[in-house]
Amino acid sequence: MSGWARALLLAAVLVVMACLVPAATASLHAEETLTSQFAEFKQKHGRVYESAAEEAFRLSVFRENLFLARLHAAANPHATFGVTPFSDLTREEFRSRYHNGAAHFAAAQERARVPVKVEVVGAPAAVDWRARGAVTAVKDQGQCGSCWAFSAIGNVECQWFLAGHPLTNLSEQMLVSCDKTDSGCSGGLMNNAFEWIVQENNGAVYTEDSYPYASGEGISPPCTTSGHTVGATITGHVELPQDEAQIAAWLAVNGPVAVAVDASSWMTYTGGVMTSCVSEQLDHGVLLVGYNDSAAVPYWIIKNSWTTQWGEEGYIRIAKGSNQCLVKEEASSAVVGGPGPTPEPTTTTTTSAPGPSPSYFVQMSCTDAACIVGCENVTLPTGQCLLTTSGVSAIVTCGAETLTEEVFLTSTHCSGPSVRSSVPLNKCNRLLRGSVEFFCGSSSSGRLADVDRQRRHQPYHSRHRRL
């Protein structure tokens, strides 16, 4: 080989080495960063593995999940993804422990739905029930597929508070251990839970203090029926329309809503608004606590049950209006029991035309299924601005066949955005426990001459929010 050829070969080798050294250095740096992140993860979440082989496997899973986080970040420019408490779990492990309700929710999709009627007149631009003190702290379902119980109980906690009672932490363990309609740590349905509470537990929901959660390791202890304190009662539940605008309008007036979602893309979520959520099958139960339509990207606010170390202090935001994560498919809420607070006297002016004989409406609630036994009536005027116990206002009017309630979402003087709903008159409506019937009439003496079944006057309980 000539001298110039040897020189050229040497130069080529040097060039190749010059290229390889930075690449090797970068690779080494990336590996060191990964090792450092993994060590920080283990310390933060108390991970101790049984063997060196197990630790090596978990490190490889950790690496794969960081790559998955980058993929989700690329698809969701308004959200962030990274290391979470689940970063050393395979996707199958994560699914089986934290969002394993696919079979239950698939079965629910086959049943006939009877949603409440919600008319969207003009919901407020933003609602956050956390700011109104209606939501308990984020909880931890642990390695148990009990999301359905946390969703249902979270809803009851909020509804109980908004009916005028103290905010009370209630027991998920009661459902996980005792509700045999559902499957404990293997999944369940919020609607089943509501029905079990009413039909099998006399509507009673125990306090968390008297029946604490004990299934965090994936094992459900046997049901116990004594020694527990009743913290709330429910009388039934309602299903909401599969429409995000109507769900928002209902939530704005009535409070947080239990919903099912597809949570398969949530494992690496750390913050922001998800705009490209996997939306293939329902597999997880959560709680809608608010929304914001005035944001650059309108979003839902969702309370999860994966501790405050996940997401935004235990919450996630997803884009609103495009059925992200299938959020509109299974929405429901408990109907709470108890008397609720007595409404404050209203001094607002009537919105109806003046006249000597004001109109009234009667809500007759009975303990049987035929509106005959144990009936008690509530009588209030129609056409007047009534102050509600949730701090807003409403006007009730009577039509030929229906009673219509218009709730004003941001005003105590019956002005601004409102939501309107209707119920049939003179028809007994069967509930899960008991029944209810509405009547309308008028009398100058202040009693309804055309309703002869009135027993006594009590505060009216609105279908939207108790007045």
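Numbering starts at 1 and runs along the chain as it is shown here.
Glycine is treated like the rest: Cβ placed from N, Cα and C.
Residues or ranges marked as active site by Swiss-Prot: Cys147, His284, Asn304. Swiss-Prot lists Leu9 to Ser among its natural variants, and the accompanying note reads: In clone 1800-2. Variant annotation in Swiss-Prot: Thr35 to Ala, described as In clone 1800-2; the structure shown retains the original residue. Annotation of the natural variant Ala39 to Val in Swiss-Prot: In clone 1800-2; the original residue is retained in the structure shown. Natural variation at this site is recorded by Swiss-Prot as Ser51 to Asn, annotated: In clone 1800-4. As a natural variant entry, Asn76 to Gly appears in Swiss-Prot alongside the note: In clone 1800-4. Swiss-Prot gives this note for the natural variant Gln109 to Gly: In clone 1800-4. Among the sequence features in Swiss-Prot, the natural variant Ser186 to Gly is noted as follows: In clones 1800-2 and 1800-4. One entry in Swiss-Prot concerns the natural variant Ala204 to Gly. Its note says: In strain: RA. Annotation of the natural variant Val286 to Leu in Swiss-Prot: In strain: RA.
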Nearest-integer angstrom distance between the alpha carbons (Cα) of Ser51 (variant position) and Cys147 (active site): 31
Lowest local Cβ density among Thr35, Ser51, Asn76, Ser186, Asn304, which the record lists as recorded positions, within 10 Å: Ser51
Structural state of Ser186 (variant position), classified by DSSP into three states: strand
Candidates Ala39, Ala204, Val286: member of the variant positions with the richest Cβ shell (10 Å): Val286
Candidates Thr35, Asn76, His284 (recorded positions) - the one closest to Asn304 (active site) by CA: His284
Of Thr35, Ala39, Asn76, Cys147, Ser186, Ala204, i.e. the recorded positions, those within 10 Å of His284 (active site) when Cα atoms are compared: Cys147
Euclidean distance between Cα atoms of Cys147 (active site) and Ala204 (variant position), Å: 20
Candidates Thr35, Ser186, Val286 (variant positions) - the one closest to Asn76 (variant position) by CA: Val286
Chain-internal residues, separated by at least six, CB under 8 A from Cys147 (active site): Tyr98, His99, Gly101, Gln141, Gly187, His284, Gly285, Val286, Ser305
Rounded Cα-Cα span from Ser186 (variant position) to Thr35 (variant position), Å: 34
Secondary structure of Val286 (variant position) (DSSP, helix/strand/coil): strand
Neighbouring C-beta atoms (10 Å sphere around the C-beta of His284 (active site)): 27
